[in-house]
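Peer 1: I am attaching a structure below and will ask some questions about it afterwards.
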Amino acid sequence: MSFKDVTAKNFKGLKNVSLKKSMAMEGHTLVGTEARLGDAFELCESFSTSPSNIIEYEYQEEIRPFFQKAGLNKHSIGTHPELTGLGVGMIYNQYTVTMFVDIRKSSRLSLLLPLEQVYVVKNRILQACIDIVRALDGYPHRLMGDALMAFFGRSDVSKEDAIADAINAASTLRLILMDYIFPSLNEDIGEQIDLGVRIGLDYGAEDEVVWGNFGLGSFCEVTALGLPVDMTAKLQQLADKNTAMLGQGILDYIDFPEEYTKPKVKSGEELKYIIPNITNKEGQPINRRIRLLNMARYQELLPFKLNDKKMASAILYPNQFNFECFVIEDNKEVLYNSVSRFLPKKRRLTFKLSIYPGPGIGDLKIIFCKRNHGQEAKDDLSEDYSISIEDNKLIRVKNADNLSLLRKDGCYVLTVPEETLFRGLHTMEVIVRGNHETLFYRNIIGVYIK
């Protein structure tokens with residue numbers, strides 16, 4: 001199933017909502033207060049292709065295999081699963097990655113639809129956001145109107161992997177909302193609603209984050225406290241429409257490459273620090289850095305099918321080539337899906353381009369573009385390997401002594417050996433052209449290294 005199919009099952013026909021009266025609910029007298037609901041209404045959604053409720057876990061079932069995550073994340077909204085036993089007055093230091101997601105211009109729905117339909121549409125969007133966050137091992141914490149707060153990370157997950165999960169969740173949210181859900185709603189409602197999404201992300205270490213049980217008596221909530229957590233809502237507010245704002249905690253901890261970010265520009269000037277730029281106890285501004293995630297560039301790194309991440313339309317033969325990365329673990333070749341997790345240093349990698357012969361696939365010109373980023377890479381930042389294949393024979397053109405071409409199971413496999421050396425995010429891109437420089441295929445794999 002594709003993202004398009006899942007969205008069609010869950011969002012087509014949202015405009016067709018009828019009402020029927022439900023049984024009146026009896027009121028209950030509380031201390032000093034009388035509560036009575038009277039006549040409630042049950043929404044009966046008449047969908048052309050889906051049942052009355054979103055098919056829970058369908059986005060998860062589509063997304064998780066691409067990130068090599070087993071099973072489903074069935075955690076309910078609320079307390080982080082490791083902290084359910086935290087009593088009132090207790091605190092606990094635990095790192096976390098905090099996410100705030102806000103759906104922009106959703107208030108306009110109230111001007112276009114009856115409120116009953118507005119409820120259904122907004123609820124469906126939030127349900128999808130919850131499932132996408134859970135697909136990347138996030139823990140939805142709280143709903144606030146048309147916004148969602150979530151946490152990533154736990155004691156048995158590395159900090160690096162939690163950050164990668166959060167960034168991947170932000171990029172996947174943007175992809176599915178902007179390219180699938182919002183267009184489906186526009187078509188169904190018959191209006192260009194101009195919905196958008198803004199996301200804030202930041203990481204806080206153990207000494208920066210305290211979890212506590214806040215509240216009184218039965219009115220309690222276990223949540224996180226600390227500057228990185230508190231600032232994430234402000235990051236979301238500063239994010240441009242349809243992108244995510246990354247906080248200093250993420251930028252610094254994994255040495256996230258500037259090439260995959262953009263500056264925040266306000267009134268023609270770059271905004272380098274989160275605003276308001278609060279001061280510390282010495283009265284000095286904290287100057288907490290911010291950068292926008294470059295969604296267009298990072299989206300290309302997601303391990304989804306080319307059609308799903310909107311790359312197939314620019315290439316001629318998306319289905320006659322396949323680009324993969326393998327890591328050697330315990331003397332075995334293990335598939336590593338792009339940006340799916342952080343790898344240790346000193347691991348051998350093999351990039352493989354499979355070429356499936358077919359009509360139109362003749363002689364080829366192939367370039368592998370390696371790009372390292374970050375402080376550890378320093379001068380070792382980029383290298384290109386160029387080869388051509390003529391009459392099914394490999395011709396090495398540039399820096400290609402280590403490349404090899406094998407015939408296997410009816411296809412040709414071109415291999416490029418590499419190694420994990422530098423901390424951060426690094427990429428290998430392949431570009432395949434035919435005669436007259438026609439673009440046959442292009443794909444890119446991101447490798448996170450601890």
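Note: Cβ is positioned from N, Cα and C throughout, glycine not excepted.
No substitution from the list is modelled in this structure, which keeps its original residues.
Sequence annotations record features per position, and here Swiss-Prot assigns domain 'Guanylate cyclase' to 97-236. Here the residue is the original one, while Swiss-Prot reports the published mutagenesis PHE100 to Ala with the comment Loss of phage T5 resistance, wild-type cCMP production. According to Swiss-Prot, the feature ribonucleoside 5'-triphosphate binding site maps to PHE100, an assignment based on similarity to another entry. For the published mutagenesis ASP102 to Ala, Swiss-Prot gives the following note: Loss of phage T5 resistance, no cCMP production. Residues or ranges marked as Mn(2+) 2 binding site by Swiss-Prot on the basis of a curator's inference: ASP102, ILE103, ASP146. Swiss-Prot lists ASP102, ASP146 with the feature Mn(2+) 1 binding site. One mutagenesis experiment catalogued in Swiss-Prot, ARG142 to Ala, is accompanied by this note: Loss of phage T5 resistance, no cCMP production. Record note (Swiss-Prot), mutagenesis GLN237 to Ala: Wild-type cCMP production. The unchanged residue is displayed.
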Peer 1: For ARG142 (mutagenesis position) and GLN237 (mutagenesis position), what Cα-Cα distance in Å is obtained after rounding to a whole number?
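Peer 2: Rounded to a whole number, the Cα-Cα distance is 17 Å.
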Peer 1: Roughly how many Å lie between the Cα atoms of ASP146 (Mn(2+) 2 binding site) and GLN237 (mutagenesis position), rounded to a whole value?
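Peer 2: About 14 Å separates the two Cα atoms.
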Peer 1: For ILE103 (Mn(2+) 2 binding site) and GLN237 (mutagenesis position), determine the Cα separation and express it in whole Å.
Peer 2: 11
Peer 1: Using the Cβ center of ASP102, ILE103, ASP146 as the Mn(2+) 2 site position, which other residues in that chain lie within 8 Å, going by their Cβ?
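Peer 2: For the Mn(2+) 2 site the neighbour list reads VAL101, ARG104, SER106, ILE125, GLY145, ALA147, LEU148, VAL197, ARG198.
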Peer 1: Determine, to the nearest whole angstrom, how far the Cα atom of GLN237 (mutagenesis position) is from the Cα atom of ASP102 (mutagenesis position).
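Peer 2: Per the Cα atoms, GLN237 (mutagenesis position) and ASP102 (mutagenesis position) stand 9 Å apart.
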Peer 1: If you draw a 10 Å sphere on the Cβ of ASP102 (mutagenesis position), how many other Cβ atoms land inside?
Peer 2: 20
Peer 1: Under DSSP, is GLN237 (mutagenesis position) helix, strand or coil?
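Peer 2: Its secondary structure by DSSP: helix.
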Peer 1: Count the other Cβ atoms sitting within 10 Å of the Cβ of GLN237 (mutagenesis position), across every protein chain shown.
Peer 2: 14
Peer 1: Which one of the recorded positions (PHE100, ILE103, ARG142, ASP146) has its C-beta surrounded by the most other C-beta atoms within 10 angstroms?
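Peer 2: Of PHE100, ILE103, ARG142, ASP146, the one with the most crowded Cβ is PHE100.
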Peer 1: In the three-state scheme derived from DSSP, which category covers ASP146 (Mn(2+) 2 binding site)?
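Peer 2: Note: ASP146 (Mn(2+) 2 binding site) is coil by DSSP, not helix or strand.
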Peer 1: Where does PHE100 (mutagenesis position) sit by DSSP, helix, strand or coil?
Peer 2: strand
